[in-house]
Amino acid sequence: MANSGLQLLGYFLALGGWVGIIASTALPQWKQSSYAGDAIITAVGLYEGLWMSCASQSTGQVQCKLYDSLLALDGHIQSARALMVVAVLLGFVAMVLSVVGMKCTRVGDSNPTAKSRVAISGGALFLLAGLCTLTAVSWYATLVTQEFFNPSTPVNARYEFGPALFVGWASAGLAMLGGSFLCCTCPEPERANSIPQPYRSGPSTAAREPVVKLPASVKGPLGV
């Protein structure tokens, strides 16, 4: 019962992390315009993501444009795209395996050991999905930080962390935490099929004593 509760907790944590990974992948606010220091606050806020760039007007109107060319993008954007897509796919497979392997489902009840191993496999894939997300988000954030503190970057062209990065960090943490809980599920040891036999006492000592037969030529002391 304890393992079943731990599986449910891990599954819902990892599922929430996977949904957050999808949201982080789709959001265009991976980096946004910086207004720190001497930067002039303009009426237009710029956002950039993995798939598009957006401009937000002071009136609330937002205009977004998809990137025109795939090959013309920077290497870190292409790498982040690949890692996030892989994380989404791994999370989907992990979700299916976890549902099959959890004790609260009816699939594979005839083999509890194999069922637990399937749940552990799902947890491992959730861990990989969270690791891919963490790598992509942290790498992107590192480049944004380097560009921000680069003296050659104009003040009005500097960017800061966007909300999508924080969503990605939180989602990666949830996916890895939930995957860890699923991996902590220990398979049940196989029980021996043999039925214990009742104890039977051995034959008595008297029955084990050998019977000595005298030859016919030997007679007793009375000559009988």
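Start at 1 and count along the chain as shown; that gives each residue its number.
Any Cβ shown, glycine's included, is placed from N, Cα and C.
None of the substitutions listed is reflected here, since the structure keeps the original residues.
Swiss-Prot lists Ala39 to Arg among its mutagenesis entries, and the accompanying note reads: Abolishes interaction with Clostridium perfringens CPE.
Under its mutagenesis entries, Swiss-Prot includes Ile40 to Ala, Ser or Leu with the note: Abolishes interaction with Clostridium perfringens CPE.
Its Cβ taken as reference, Pro154 (mutagenesis position) is surrounded by 8 other Cβ atoms within 10 Å in the chains shown. One mutagenesis experiment named in Swiss-Prot is Pro154 to Ala, and its note says Strongly inhibits interaction with Clostridium perfringens CPE.
Under mutagenesis, Swiss-Prot gives Asn156 to Gly with this note: Strongly inhibits interaction with Clostridium perfringens CPE. For Asn156 (mutagenesis position), other Cβ atoms within 10 Å of its Cβ number 12.
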